[in-house]
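Written below as structure tokens is the structure these notes are about.
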Amino acid sequence: MSGEMDKPLISRRLVDSDGSLAEVPKEAPKVGILGSGDFARSLATRLVGSGFSVVVGSRNPKRTAGLFPSLAQVTFQEEAVSSPEVIFVAVFREHYSSLCSLADQLAGKILVDVSNPTEKEHLQHRQSNAEYLASLFPACTVVKAFNVISAWALQAGPRDGNRQVLICSDQPEAKRTISEMARAMGFTPLDMGSLASAREVEAIPLRLLPSWKVPTLLALGLFVCFYTYNFIRDVLQPYIRKDENKFYKMPLSVVNTTLPCVAYVLLSLVYLPGVLAAALQLRRGTKYQRFPDWLDHWLQHRKQIGLLSFFFAMLHALYSFCLPLRRSHRYDLVNLAVKQVLANKSRLWVEEEVWRMEIYLSLGVLALGMLSLLAVTSLPSIANSLNWKEFSFVQSTLGFVALILSTMHTLTYGWTRAFEENHYKFYLPPTFTLTLLLPCVIILAKGLFLLPCLSRRLTKIRRGWEKDGAVKFMLPGDHTQGEKTSHV
């Protein structure tokens, strides 16, 4: 009975990368860490929690001992590197030379470089940090790993941070050892090849949303253009022509007029490249020729453009809710009531305007709901739970429905304003007429592609048929047309 009571309540088991429990070896290898910064402390915490024996080497162990877990041994650097076979080098590149005095003790051991250069250092040095470390310690095996994992992710665990650990080294056995450690810590190792790949791996943390740069600049450019256009029509024109001060509209009213224009055009730009790609395939008669680079990049940025469209649409909805809260709106209501009294009208009701408002608000809510569905299904956790047909239906079919609803929302908002002369201020057409051009072209093109003569040809091309091919090809059930040829 006493023997049972001496057993620990929690066994030395770890959560593996797939969520299952993985056994740690009974005699876990001793791991050394050189450095006492934030990353070194987080790494030590994670290693201790995973059942490893951790020795931390510091220049001043008495000062830094209280910052590390109690189970981690904090000592001088010479003692920390004496027994472990795997040593994490958690110091900056400029401090590598201070470790040269340990070269004899480090010989034959695995050095794991976890550092990242600054943008200036990355451009200045041709060698990666890991390659530079390997040149200083030729008798050691250098592995680049854990540099894309943040200190917070190490402390919080892989469930709340990035799970992938990118690993590169010239020695397969060393990569295997570090991969096993990463799995024991609950992460997913990913082999990136030899140590020559370390420069590319070190560049990853330096990137700031690379796939969002062009879509964001596009959205900002559209916002500036539409805001300037609306400012000229709604603020500048009344000031010049009628001497009316409408500058109070700039912070909210003009912004709210601009937001739906940007959202609508961005949504159109999500589906325009698909139309261009289909037209190009029909013209070429094959799918095996590459698209132009500009079209290829455009197709790859559709997700980001769509999410920005949803963002601007949500802002438009929030701004619209704020419109009745403005002091200027309250003054307009009072002035309208005074005019009604002076005109001796007991009831003001315009049936056409009432119906128009009800319809276009309803269509706007439906369009925003569709965009919300598209945004949710673009999340990796949701997208991974859908098969390709389900994902394609939501993003392609329902997305096109959202474009149609947005077009109907815009048309009912504009109503007959496009044909009324007083709405052409400075001879500039209403803003909504400009936004309608591109979506209407896309909807018309999509409708043309649904015609049997184009639809069947496009389907054949995407199944491998070629206009000037050499292999007989016929779609299932296509008995009425002659045989075609293909290189399938």
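Glycine is treated like the rest: Cβ placed from N, Cα and C.
Just so you know, the substitutions we noted aren't modelled in this structure.
Cβ neighbours of S97 (NADP(+) binding site) (same chain, under 8 Å, six or more residues apart in sequence): L136. Among the features that Swiss-Prot reports, NADP(+) binding site is placed at 36-39, 58-59, 91-98, N116, A151.
Among the features that Swiss-Prot reports, FAD binding site is placed at W152, D160, Q281, R302, K303, S378, Q395, with the record citing similarity to another entry. Following the DSSP three-state reduction, the secondary structure of Q281 (FAD binding site) is helix.
Residues annotated as heme b binding site in Swiss-Prot: H316, H409. According to its DSSP assignment, H409 (mutagenesis position) is helical. For H409 (mutagenesis position), the same-chain residues lying six or more positions away in sequence with a CB closer than 8 A to its CB are Y360, L363, G364, A367.
Annotation source Swiss-Prot lists domain 'Ferric oxidoreductase' at 259-407.
In the shown protein chains, 22 other C-beta atoms lie within 10 A of the C-beta of H316 (mutagenesis position). According to its DSSP assignment, H316 (mutagenesis position) is helical. Listed in Swiss-Prot as a mutagenesis experiment, H316 to L is described as follows: Loss of ferric-chelate reductase activity.
Among the mutagenesis experiments that Swiss-Prot reports, H409 to L is described with the note: Loss of ferric-chelate reductase activity.
Here Swiss-Prot describes Y288 to H as a natural variant; the accompanying note says: In fragile-red; loss of endosomal membrane localization; 2-fold decrease in ferric-chelate reductase activity. In the three-state DSSP scheme, Y288 (variant position) is classed as coil.
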Quiz item: If you draw a 10 Å sphere around the Cβ of D38 (NADP(+) binding site), how many other Cβ atoms fall inside it, taking every protein chain shown into account?
Solution: 15
Self-check item: Alpha-carbon spacing, Q281 (FAD binding site) to Y288 (variant position), which is rounded to whole Å
Solution: 9
Practice problem: For the domain 'Ferric oxidoreductase' (259-407), provide the mean pLDDT of the predicted model. | Solution: 93
Practice problem: Using a 10 Å cut-off, grab the number of neighbouring Cβ atoms around the Cβ of K303 (FAD binding site), all chains included. | Solution: 17
Quiz item: H95, R302: which of these binding-site residues has the highest Cβ count within 10 Å of its own Cβ?
Solution: R302
